[in-house]
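This report concerns only the one structure given below.
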Amino acid sequence: MSKGFTFEKNLPHQKAGVDAVMNVFVSATSHQEDNVSIRLLVNPELRLTEQQYYKNIKKVQELNGIEHVKNNYDARSNVIDVSMETGTGKTYTYTKTIFDLNKSFGINKFIIIVPTLSIKAGTVNFLKSDALKEHFRDDYEREIKTYVVESQKNAGKSTKSYMPQAIHDFVEASNFNKKYIHVLVINTGMIHSKNLNSTYDVGLLDNHFDSPFSALGAVKPFIIIDEPHKFPTGKKTWENIEKFNAQYIIRYGATFSEGYKNLVYRLTAVDAFNEDLVKGIDAYIEDIVGDGDANLKFIKSDGEEVTFELNENNKKTLFKLTKGESLSKTHSAIHDLTLDALGKNTVVLSNGIELKIGCSINPYSYDQTLADSMMRKAIKEHFKLEKEFLTQRPRIKPLTLFFIDDIEGYRDGNNIAGSLKAKFEEYVLAEANELLKIEKDEFYSNYLEKTVKDISSVHGGYFSKDNSDKDDKIEKEINEILHDKELLLSLDNPRRFIFSKWTLREGWDNPNVFQICKLRSSGSTTSKLQEVGRGLRLPVNEYMCRVKDRNFTLKYYVDFTEKDFVDSLVKEVNESSFKERVPSKFTQELKEQIRAQYPELSSRALMNELFNDEIIDDNDNFKDSDAYSRLKSKYPAAFPIGVKPGKIKKATDGKRRTKMRVGKFSELKELWELINQKAVIEYKINSENEFLSIFKSFMLEETERFTKSGVHTRIDKIYIHNDMAMSKSIVSDDDDFAKLNTMSYREFLDNLSQTIFVKHDTLHKVFCDIKDTINITEYLNIQTIRKIKSGFSKYLLNNSFNKFSLGYNLISGSIHPTKFTNADGKPLDEVLSSDLGVLQDNSKAPLDTYLFEEVFYDSELERRNITDREIQSVVVFSKIPKNSIKIPVAGGYTYSPDFAYVVKTAEGDYLNFIIETKNVDSKDSLRLEEKKKIEHAQALFNQISQSVKVEFKTQFANDDIYQLIKSALP
């Protein structure tokens, strides 16, 4: 099990967010502090004229498709905005930005401001993690040193008052040691605290600054704000933030409730869902059939007594309650709900819901049967997920999050029959015992045994009152939930159910939350996106690597009072995206966008159509204000609107499935079973010497890949210029690079041998042979091993069939179940439509010979194959589901083709075709890796053809499937 998350470098959507901020500072100059005594303690000043600042922002906005309007920029503001949807990696993005600002301009002191303690805990854990240090160390040779502002305990009888320790250490930290970037993390509560708003006897920076605000302002910090909607301008918190005297404030969030200052990047919710950067969402809505149409309204209060009006079955009844009374007095369905506080216009219920006069609740949403049903359903679905994910390789550990208001029933319910905890454990035990009876997977069976043996170990909770609790067991739970994601995700740890009372609603998340169950309504106006945000991130596997090769879904359970949850969420997702900018001219970019989806249109034909339909004029300008709209209507596939269908849906909508034309499967059966045989790739390398030669060639061709481990001397010189002391760094030409290896040669060979499965002797001989070109003893580090592994895998792929040949061994054995068949080999009635394609065409029926009743596809070329031009000789054809057939290729990669065809010739013979679609003009447009993978597929099907004839063909954008098949017929 990995000890930390594996971060991915240069994910396009995160890199774009980093680049957007960095490009704001193009042409900026860095100026050192004039005061020599504190120069190494403060940031250099980044200078940029207002004109250049405006020019940079405008250019960045144009690059990122952001409308350059007054609401999106203010050249007089030092606030820069980066909008990224929940779950897409805001924290990573701003952390990488910190490293880049340090690398480019020497900015060394940053303040990260977060709204809540839970966000602060998550941020600090992220910044301090060993995995993050390792991830950035290769590229930046720096690491972040984190300072956390906590509430300060009474200093006792000391006669002098001292600045809070974290602030003292941060302000006084010297930039002389270039190893560190200094980051102070502070939450809203601390900004308002007495600790920050006091003056102290012992000041900072040579005792010039005796208050935290003045001392922090003196270091000229860059400020990062997380969740900007929690920091409205004009309010007290923002006034205090301005006291930090930041050079620039960079705000990162999904919600900007007051609008933007200088918006430079936006990754919308639509982008996140459509590009599969987050999970899709299924909402499980618990409906009450029959009764349930009741309304309990707060109608008045005198500050001592509250009046509620119950309206049920057209009958109205008044109830008077005082503080502490139970609302069960008003309706029999209500349990565990009391009146906690009351004023003349507002009351607060024990579950945290605040009601103003005129507001109401539905009593049935507090019915115990409803809550029990939701909990049972969530537990049952959890175990279904768990069985699927923990019996595959690599394994994924799913988590389920329950939001509750019955804290006593959970925390104190151990020995109380019928308590929330007792019922939960009863339901979990029942499911686990049932699964144990039939489970054959050894690992999962043992995992279930642990569950049954110690049921209390499978769940944990975090509630705000826990912060003052001294119970060791509770403290352990909180540490796992709040601070140690890796421990929570460990397969050695049976805890996978988490309970909270909305304390975790914002600022906390875990990538492996696959279910969120709201056993009580939150009573909050928080956006639906914020609510589901706890589980939107893509999951990680047992090795802490993000899994992105398939579609995942977050299951969200709500009661009938939120029956419009999905509609509201979809509306919010689409409304949160940009209003589209309407261009005035038909550009080359638009032309390419249309032709990518309609490749049958030549450039000339497209332009002629647009001119004839009076969409554009002779100069390619749109003819009128409606022309762009007509263009989108004419070519809809090129202009997708909003979030894709099915990304957010009710669970009752079912998983998207499409019906198979089962009668046709018998005609495809032989080919389907043939291509589902397992195959093992065989490298036809005749001797160890031949392999040695290949590995040696790789090392000689890829010498620039490797980075030496070592130390060199940098000389910082202080000199006088115009009566002012200055410094500059010099690297001497005579500097001897001091080798500093992180492992011995033997350790390096052992590690490399195990990583790339090559004998020690072979590696040693190669390194001896090439020592005059590259002396491997200067590169003995883990980065070299990683680069050899990734580089050699790609080298094997790119040089297959050239420097060595290969073949395939087919493994006999049962191939069922498959994506099309059950364990007995019988065809399924329906399959997941997402396995066939993410796009759907409802306007056309599939061809009669197609295996399925609906049209799902991934490209326009695929759609044409499925819907256009029936081919008389084709008996049956089908899309090959994603990841159902994985052809092994050199270097450890795999390859999956797109279509299977069975054709009957005029002579009555049957021919089989496997088609790979490539939406490019020709083979010349393919990357080398794609060409090589196609060669591998060709080799496999050539071998299969020795027993049953199978033709493998590649279809390019301009290829008609009819002509492609016809050309191969005898």
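Each residue, glycine too, has its Cβ placed from N, Cα and C.
Here the original residues are kept at every noted site.
Reduced to three states, the DSSP call for R534 (mutagenesis position) is helix. Under its mutagenesis entries, Swiss-Prot includes R534 to A with the note: No DNA restriction, no ATPase activity, forms wild-type complex with Mod.
Within the same chain, residues at least 6 positions away in sequence whose Cβ sits under 8 Å from that of P897 (mutagenesis position) are I880, I885, I887, I914, I915, E916, A937, F952. The DSSP secondary structure for P897 (mutagenesis position) is coil. Looking at Swiss-Prot, you'll find the mutagenesis P897 to A noted as follows: Wild-type DNA restriction.
Proximity of D898 (mutagenesis position) to non-local residues of its own chain (separation of 6 or more, Cβ distance below 8 Å) is seen for E862, K879, I880, I915, E916, T917, given in sequence order. A mutagenesis experiment is reported in Swiss-Prot for this position, D898 to A, and the note states: No DNA restriction, wild-type ATPase, forms wild-type complex with Mod.
Quoted from Swiss-Prot for the published mutagenesis E916 to A: No DNA restriction, has some single-strand nicking activity, wild-type ATPase, forms wild-type complex with Mod. In the structure as shown, the Cβ atom of E916 (mutagenesis position) sits within 10 Å of 20 other Cβ atoms.
Secondary structure from DSSP puts K918 (mutagenesis position) in a beta strand. Close to K918 (mutagenesis position) in the fold, though at least 6 residues off in sequence, lie L861, S925, L926, E930, T954, Q955, F956, A957, each with a CB less than 8 Å from its CB. What Swiss-Prot says about the mutagenesis result for K918 to A is this: No DNA restriction, wild-type ATPase, forms wild-type complex with Mod.
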Would you count the other CB atoms within 10 A of the CB of R534 (mutagenesis position), including those on all shown protein chains? 25
